[in-house]
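Enquirer: Pasting a structure below so you can have a look.
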Amino acid sequence: MSASQGNVFTRGLSRISRRKKKTKSIQNSLVSEQQPSFDAAIVPMPIPNDKSSIFSKGMDRLRRSLRLPKKRRDRSHDRHLSPDVTGGSKTEQWQPDEGAVRTGTCCFNVKYLGSVEVYESRGMQVCEGALKSLKASRRKPVKAVLYVSGDGLRVVDQGNSRGLLVDQTIEKVSFCAPDRQTDKGFAYICRDGASRRWMCHGFLATKETGERLSHAVGCAFSICLEKKKRRDEETAQVNVQSAQESTSSTPPKDIFHPNWEDNTSEGTSTQNPSNSRSNLAYQSFRKHVSIEDRYLDPQSVIINEVPASNHMDEIRRISKPRPTGNPALFLRQGSLRAPPDMPSSSDQFKRNMSLRTVSNNPTERSPEKKSFGTQLYNEPIYEGDEDPLGLGITPPVVTKTSGSLSNNGLDGINLNWKSIPAPVHQMQQHNANGDFVAAWPQNTIEKPTVGPLDKLQKQFEDIKLISISSGENTPTTRSKADEWLDDVLRVSMSMSPTSPSSDPPSTSSYSVLPKSGPPPAHAPPPLPVRQAVSNGSPSIYQQQLQQANSTRNSPAGINWNSSPNPMKISQPPAKPVDPFDVQWSRLAVNNTH
């Protein structure tokens, strides 16, 4: 057992010793073959003994920690080859940026400060002032990535949103410059497409300098200019080719009247293979443009062709008149669709007379009906009795003729009637005897005599002639009592038994008291207190009531044909009539009709 066990231990120890010998030989070979280089910083350490294996393991870990990672080793290699070390210029350092801009892969990590409106399209002072104002604002900068290409500038948010902050075409950019106060600052001025204002966008580069960003944008300017020149040249060439093709095309008569039996066109097509692809669809893209340019800007590859024109198009051009609106739509149309035979629709609708037919001739107009409502002119309201006896007799409507245009107090009174006042003592004598009919004045034909009323008539006729010739109306002021007396006078004249109201006789012995003028030949009888008027002028009706004190009946109520003695007819005594009741009853009757 002991021998076998000893053999086991001895074999194990020998194996361990062999391994240690191999590791020592490997380390010695590495140290001998190792040469100095910039890739790894190796610290020369003394070779540990066999007894210090733990120390050797710790040193190996230290060596591994001192070695630079691969990315840092690449950057250190670039640092050794940088222009600052080698003495090269900045343009050589930024030379790869131009190729990256052409391929559309140039990008920089920046902090987007925002945009502010400026009032000039170029200038370093303008950009520096905009950057200063953006830094002074309390807006938090946004971490973003600036992509620079020949088409435009794009700013993409680097946060969670990954949204597009700015998408600016390079044609709209007018100026760009770095900030001379800070190395990381950069700004460019562009025209805003929506508001048409000059806006300045500010950036702060995180890893690069503002000069490098400005150089990349300058490369984008040059690439855009080259594309524009190339596009203009190709467009000019295409225009020349299209003009040549239009001149060498077949005449119009051959187009409208083709000869299908002629095979000359087939021979020409076989001789010139280029004519077989005369369709413009095959020539719509430029053949010499590279795939990269087509991928970056596919719209610029398409040729803007001018349509070919021939003289037949000029023949077909017909000038069309300028469209005009219907003039009837601009005419003001009334609400009434009246027949064409009417004079005008506006005459049928007037203020306060929408349901009346009013003629244009002022001489044929009927007098307007008096009402208690609002009137167009300030006229006194009639408050007297139109039918004082309650017999249903209305005063006749007197129409004005062309000769009586002036408004005076004697309008409607026939001044041709000759008036002789009846003596009062005779009337009283007949009344005492009971013969009331004899006391009533009778019509007698007398010779024309010149009395005070005739003089008054001549005076008023002269006034009318003067007013008609001068075209002015004599202003008269009439009181309510005067109007009431005139109306009572017309009623009493219409109640005359011997003279009808429609055609009054030329002469009459009926006494007429005018509204104004000289007094009559004799004084009138005294008036009762309850029938006296405020102005003190008596009426005809009051004189008749004084004459018939016994019966108080009106002569118009006597039946002249049936009874010779009117005193035998019993009539109820006349009751006083309220003028307001008469007016309201008349309005009610008119409304029912």
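Keep in mind that glycine also has a Cβ here, set from the backbone N, Cα and C atoms.
In this structure the noted substitutions are not present, so the sites keep their original residues.
Below are the features listed in Swiss-Prot for this protein:
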type: DOMAIN; residues: 102-255; note: domain 'PID'
type: MUTAGEN; residues: SER17 to Gln; note: Promotes accumulation of num-1 in the cytoplasm; when associated with Q-65
type: MUTAGEN; residues: SER17 to Ala; note: Has no effect on efficiently routing num-1 to the cell periphery; when associated with A-65
type: MUTAGEN; residues: SER65 to Ala; note: Has no effect on efficiently routing num-1 to the cell periphery; when associated with A-17
type: MUTAGEN; residues: SER65 to Gln; note: Promotes accumulation of num-1 in the cytoplasm; when associated with Q-17
type: MUTAGEN; residues: PHE175 to Leu; note: Prevents binding to pkc-3
type: MUTAGEN; residues: PHE221 to Leu; note: Prevents binding to pkc-3
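Help me picture these features in the structure, burial and contacts included.
Expert: Confidence annotation: the domain 'PID' (102-255) carries a mean pLDDT of 86 in the model.
The local packing around SER17 (mutagenesis position), expressed as other Cβ atoms within 10 Å of its Cβ over all shown chains, amounts to 11.
In the three-state DSSP assignment, the secondary structure recorded for SER65 (mutagenesis position) is helix.
Neighbours of SER65 (mutagenesis position), defined as other CB atoms within 10 A of its CB across all chains, total 7.
Over all protein chains present, the Cβ of PHE175 (mutagenesis position) has 20 other Cβ atoms lying within 10 Å.
In the three-state DSSP scheme, PHE221 (mutagenesis position) falls into the helix class.
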Enquirer: How many Å lie between the Cα of SER65 (mutagenesis position) and the Cα of SER17 (mutagenesis position)?
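Expert: That comes out at 29 Å between the alpha carbons.
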Enquirer: Roughly how many Å lie between the Cα atoms of PHE175 (mutagenesis position) and SER17 (mutagenesis position), rounded to a whole value?
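Expert: PHE175 (mutagenesis position) and SER17 (mutagenesis position) have their Cα atoms 77 Å apart.
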